[in-house]
Each structure stands twice: as C-alpha cells, then as structure tokens.
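Engineer: For reference, the structure I am asking about is given below.
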Amino acid sequence: MISRFFRHLFEALKSLKRNGWMTVAAVSSVMITLTLVAIFASVIFNTAKLATDIENNVRVVVYIRKDVEDNSQTIEKEGQTVTNNDYHKVYDSLKNMSTVKSVTFSSKEEQYEKLTEIMGDNWKIFEGDANPLYDAYIVEANAPNDVKTIAEDAKKIEGVSEVQDGGANTERLFKLASFIRVWGLGIAALLIFIAVFLISNTIRITIISRSREIQIMRLVGAKNSYIRGPFLLEGAFIGLLGAIAPSVLVFIVYQIVYQSVNKSLVGQNLSMISPDLFSPLMIALLFVIGVFIGSLGSGISMRRFLKI
C-alpha cells in the first residue's frame with residue numbers, strides 16, 4: 001500500500017514537471033482564485049462579525065444640553081455653590097423606562113480622553129480649545145427591538161440635546177453584508193469553476209500523452225483506483241501549490257489590516273475577528289479548497305476522457 005502510494009506520487013510529480021507550462025497556468029489559476037476567495041471571505045466574515053457586534057451593543061447615547069448639569073447635585077451660580085434642582089431629571093426619566101436595562105453617565109472629559117486615545121496625534125490640534133463634546137448617558141436596552149422606542153422617547157425628555165442609536169447603521173451594515181455575501185460567493189464560485197476547468201485541461205493533456213500506457217494497464221487487469229491514483233494526486237498537488245501564496249498573504253496582510261483598522265473600532269465596542277483565530281482557520285480552509293478543486297478537476301478529466 002505504501003509503495004503504491006509513493007509510486008503514484010512519483011508519477012504525479014513527473015507529470016507535473018513534464019507539462020510545465022500547463023502546470024504553471026493551472027497553479028496560477030488556483031492561486032488567483034484562492035486569493036480572491038480569501039479576500040471575499042475576510043470581508044464577508046468580518047462584516048457579519050461587526051453587524052453582530054452592533055446588534056449586541058443594544059444601546060442608545062443620549063447627549064445632555066450644555067446648559068444642563070444633570071449629573072451634579074450642586075452648581076455654581078453667581079459665584080456661589082447652590083443645590084441643582086435639575087439633578088438627575090434626565091437620568092430618572094431614562095431609568096424609569098420599562099425597556100431600559102441600565103443607564104451609565106459618560107462625561108465630556110471621559111469622551112475627550114477616549115477620542116485622544118483613538119485619534120492619537122491627530123487630536124492634538126484641538127489642545128487648548130474648549131471641550132466641544134457633550135455629557136451623555138449610555139442607555140442599554142433590554143433587547144435590540146427596544147432601541148428605536150427608547151431613542152424616540154429620549155428625544156422628548158427636557159434637557160436632551162441629541163439622541164443617537166445604531167439602528168440605521170446596523171440596517172445598512174446588514175444590507176451591505178447581504179450584498180457582499182451574495183456577489184462575493186457568486187464571484188468566488190465563478191473563479192473556482194475557471195480553476196477547475198484549467199486543472200481539468202492540464203490533467204487531460206497528461207491522460208492523452210499516457211493513453212497507450214493506460215490502455216495496457218487496463219488490459220492487464222489494473223484496477224480503476226490504481227489508474228486514477230497518479231492523476232488525483234497530480235490535481236491535488238496543483239491545488240496544494242496554488243494555496244501556498246494566498247495563505248502567506250492572508251497571514252501577513254490580515255495582521256496589518258487588523259492592527260490598522262481594529263483600534264478605531266474598539267472605541268465603539270466593535271472588533272474584527274482576531275488574527276489568532278481567523279488566520280489559521282482561513283489558511284486551513286484555503287488548503288482544503290485548493291486540494292478539493294484540484295482533485296475535482298482531475299476527476300472531471302478522468303470521467304470525461306478515460307470513461308473509467
């Protein structure tokens with residue numbers, strides 16, 4: 001069994017070398033196909049991840065007017081410290097909503113610090129200026145469906161300047177994810193079909209060049225599985241070789257994109273898929289797809305031209 005495998009392996013490698021240019025064309029086709037598959041898969045999976053993150057961040061941001069001190073029990077008035085009659089009016093109105101899970105205060109100073117962390121040196125141009133941000137309440141909803149209701153009710157509360165919710169963004173992101181998924185998978189399927197076709201032609205040339213040898217093998221009683229072996233290995237090798245470059249690109253490029261993009265998402269409680277999880281799974285998937293389309297192309301040629 002082992003000796004037969006190595007014999008098939010040797011025949012497959014010899015055939016790949018013999019049909020050099022066709023092998024290069026088939027490997028290049030697989031490489032381009034898998035590279036584009038990796039790109040589409042990265043976009044599809046991360047878009048779905050971001051859409052899920054947004055949906056899970058079932059919250060509304062309620063900004064307080066600058067002339068309202070809702071989170072302070074005392075205020076400065078005419079040089080004196082007096083009791084704040086507006087204390088927690090907005091907070092209590094939000095907290096008393098039946099659809100609200102929690103309400104958390106976020107001062108404009110805290111928001112300024114977060115923006116400084118996210119923007120880095122770009123935010124330094126505003127140093128020395130008055131803080132343009134607003135105090136806000138972060139309202140967490142009991143369920144995603146409650147977000148719009150909370151946002152509408154919050155707009156009616158006196159002292160509220162603006163209300164933001166992720167409903168529209170989530171809906172747009174889901175539409176984008178659906179669009180990318182449909183067209184991305186369609187294009188990937190077309191590319192895989194082209195790769196299978198080229199591999200099939202490469203194997204066909206090998207079959208034609210060895211047709212007499214194959215006929216003799218059949219006459220002396222060689223089993224179909226024995227005849228198929230070298231050709232299936234040849235197709236698998238083409239797929240395997242074509243998966244190497246896309247896998248290297250995934251490992252390097254995804255790390256760079258993650259480090260560049262993800263830090264701007266963290267401030268919004270969003271995140272791309274971690275490279276430690278995504279890269280190994282994507283690389284394994286590329287090799288599996290490569291071997292599959294290589295073997296499939298080989299199988300199609302054998303079925304069509306050998307009739308075995």
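Each residue, glycine too, has its Cβ placed from N, Cα and C.
Not my notes, these are from Swiss-Prot:
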- GLU109 to Ala: Shape defects; cells are significantly shorter and rounder (MUTAGEN)
- GLN111 to Ala: No shape or growth defects (MUTAGEN)
- LEU115 to Ala: Shape defects; cells are significantly shorter and rounder (MUTAGEN)
- MET119 to Ala: Shape defects; cells are significantly shorter and rounder (MUTAGEN)
Engineer: State the count of C-beta atoms found within 10 angstroms of the C-beta of LEU115 (mutagenesis position), not counting that atom itself.
Structural biologist: 15
Engineer: For a quick check of understanding: among the mutagenesis positions GLU109, GLN111, which residue's Cβ has the most other Cβ atoms within 10 Å?
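Structural biologist: When each Cβ's neighbours within 10 Å are tallied, GLN111 tops the list.
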Engineer: Roughly how many Å lie between the Cα atoms of GLU109 (mutagenesis position) and LEU115 (mutagenesis position), rounded to a whole value?
Structural biologist: 10
